[in-house]
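Colleague: Feature table excerpt (Swiss-Prot):
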BINDING   Asp418, Asp540, Asp541  Mg(2+) binding site
DOMAIN    346-589  domain 'Reverse transcriptase'
MUTAGEN   Asp540 to His  Complete loss of polymerase activity
MUTAGEN   Glu718 to His  90% loss of polymerase activity
MUTAGEN   Ala725 to Asp  Complete loss of polymerase activity
MUTAGEN   Asp737 to Val  80% loss of polymerase activity
Amino acid sequence: MPLSYQRFRRLLLLDDEAGPLEEELPRLADEDLNRRVAEDLNLGNLNVSIPWTHKVGNFTGLYSSTVPVFNPHWKPPSFPNIHLHQDIIKKCEQFVGPLTVNEKRRLKLIMPARFYPNFTKYLPLDKGIKPYYPEHLVNHYFQTRHYLHTLWKAGVLYKRVSTHSASFCGSPYSWEQELQHGAESFHQQSSGILSRPPVGSSLQSKHQQSRLGLQSQQGHLARRQQGRSWSIRARVHPTARRPFGVEPSGSGHNANLASKSASCLYQSPVRTAAYPAVSTSENHSSSGHALELHNLPPNSARSQSERPVFPCWWLQFRDSKPCSDYYLSHIVNLLEDWGPCAEHGEHHIRIPRTPARVTGGVFLVDKNPHNTAESRLVVDFSQFSRGNYRVSWPKFAVPNLQSLTNLLSSNLSWLSLDVSAAFYHLPLHPAAMPHLLVGSSGLSRYVARLSSNSRIINHQHGILQNLHDSCSRNLYVSLLLLYKTFGWKLHLYSHPIILGFRKIPMGVGLSPFLLAQFTSAICSVVRRAFPHCLAFSYMDDVVLGAKSVQHLESLFTAVTNFLLSLGIHLNPNKTKRWGYSLNFMGYVIGCWGSLPQDHIIHKIKECFRKLPVHRPIDWKVCQRIVGLLGFAAPFTQCGYPALMPLYACIQSKQAFTFSPTYKAFLCKQYLNLYPVAEQRPGLCQVFADATPTGWGLVMGHQRMRGTFLAPLPIHTAELLAACFARSRSGANILGTDNSVVLSRKYTSFP
């Protein structure tokens, strides 16, 4: 007998008119049930020709693109000088005693973090800064460059100096100093690594390159650096086959040379390539000339001595003849000293071979929907999550609602800590740098996009004409406004640059995993140090709980001092005291249980207010509606099953038409939300088990068994056995050996 909606409803409400459960419940396994219930609910025929609705309230669906809003007054970010202490394990052991194996393993994962993708695709520098705001190209370019420069100054990025060297600011780690060690003997190295392959050759195997961070960088291969200057070696012709390791004598003279060429006043416009910190840098063929094409002749294979030297693009405007009212020399003449063409880092290290390319584009967006005054950098390293070579990121546990409630539902007083720039605490090994490159090709290449009459630089036609091609009202006005903000840095930011990540970036799937491991290990240490309190974390959200407010304040002081001693930066302005109701992960958790936060309840009410009936809604919009309603489903009487018709339409990528009955049913469900209570520990006395053809129960000394009319999928059979046990015994705790039943997420079975 088919199961009608009325019978289905009676069954849900355990009505007296319903037949015995053993006969009624197996009918729920009938595949046709959804269709019949849909018919009874007047959901109507889904295959109708009415055009689909692609927007419901704030939810947008297919074929809709949100136009990003550029804010020319975004506040530039400021990052503290974050340096997580390398001896973090030792410091934790001083604080709490010996660490557990689990804690040690997690902390070793991030000291340093390693990233070795199977395959890396390199993109041209023009794709470094994405043209995300076509109307504000120049403004966005400088804002992004400033953001990247700020990250480099804060020690988050390396700057590529040449194919095998990089500079950075901040305190070095030991694995970076190992690379930096210089003049001592090579006694640790095998002979295979001692003799370097010549400039321009690619004899090193792929394996050696990828393991450079672990193997060849551990010896004393890079040169020792004296007084922050990078010693300069004469460029070798590729056919000379001379190994890398030969140092010129007289490092003092070289240091002097470097510092001279670093000041880029117009009086000494000696610039050879994109990284003009050194006038004759090693391996130039792959480091610089690809960056500023107009500065070098086509025959770039010639030796350095033959190569003509051109002044820097920005300073060339100074004494040249004006071509119009918008000639850039009017801006360049505003300042006598435009500062250096490139800034130098405090430390230099040797890195694996890094091409003059990027592996991901960057752009700026609002920090979050509620904070449009500040900007956030978006880094697109999605190449590592796509295609045949995609990296399968490690999975990690996310606490579910019930376990959160069991753990945090108590009479404790709560506060939450905010870790500032949490991702940028965790250091990356330099061997990962060639895979995580961002940067830009310089302003001159960007200008080419702006003016339609500009040509890509042709050296036969002289440089001056090309300069005039750059002049346009749009560029002139933009630079004049930006001059007020950035001053002399306009010159610095107009040069090309390539930067690699020194700390874990946000755009890689590995980063959330590493951050979760790190904060959970730290909280584990804090819990053992203060056994009478509770510390819990999810990503960068750390909460502390204690019996009284006074107790909580002293705990807060002790934990803050401990975290600061490890080098973890907290944002004191964002520390929140919650009293006895903790706001965490979208829930409000108190001694009574958990409920969704008010802003989510408000969103649900708004969603129902704007939900149309008798109109086919695009499945993408349905997906967003289900995302919102699914979050609050555990707090409703019916739970997830109420959303099953929506799930089915999303899976089949069909439009869904809400009937007034179904909308009213959902409204009623979500109008009254019930708290999810903490599970009290108790004794289990009722057990259920099943096979595809039969079921069995044990209740104390009583046993029951039965068979199904037809063989069922095992998870369905186990679930039915658990339902029989609950209806027969009324017990709150059931024993089952099936993980699907235990998970209690019945929206889809394996």
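Each residue, glycine too, has its Cβ placed from N, Cα and C.
Modelled residues match the original; the substitutions are not represented.
For the listed features, I'd like the structural context: burial, neighbours, distances.
Modeller: For Asp541 (Mg(2+) binding site), the number of other Cβ atoms no farther than 10 Å from its own Cβ, over all displayed protein chains, is 15.
DSSP assigns Asp540 (mutagenesis position) to coil in the three-state reduction, placing it in neither a helix nor a strand.
Sequence-distant neighbours of Glu718 (mutagenesis position) (same chain, 6+ residues apart, CB-CB distance under 8 A): Ala688, Asp689, Ala690, Thr736, Asp737, Asn738, Val740, Val741. Taken residue by residue with DSSP, Glu718 (mutagenesis position) is part of a helix.
In the three-state DSSP classification, Ala725 (mutagenesis position) falls within a helix.
Other Cβ atoms within 10 Å of the Cβ of Asp737 (mutagenesis position), summed over all protein chains shown, number 11. Secondary structure at Asp737 (mutagenesis position), taken from DSSP and collapsed to helix, strand or coil, is coil.
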Colleague: Among all protein chains shown, how many Cβ atoms are found within 10 Å of the Cβ of Ala725 (mutagenesis position), not counting that one?
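Modeller: I get 24 for this one.
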Colleague: Taking the Cα atoms as reference points, how far is Ala725 (mutagenesis position) from Asp541 (Mg(2+) binding site) in Å?
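Modeller: Cα-Cα distance, Ala725 (mutagenesis position) to Asp541 (Mg(2+) binding site): 40 Å.
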Colleague: 10 Å Cβ neighbour count around Asp540 (mutagenesis position)?
Modeller: 18
Colleague: Which are the residues of the chain, Asp418, Asp540, Asp541 excluded, whose CB is within 8 A of where the CB atoms of the Mg(2+) site average out, their centroid?
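Modeller: Neighbours found: Ser416, Leu417, Val419, Ala422, Ser537, Met539, Val542, Lys574.
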Colleague: Taking only same-chain residues 6+ apart in sequence, whose CB is under 8 Å from that of Asp418 (Mg(2+) binding site), what do you get?
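Modeller: Expected: Asp540, Asp541, Leu570, Asn571, Lys574, Thr575, Lys576.
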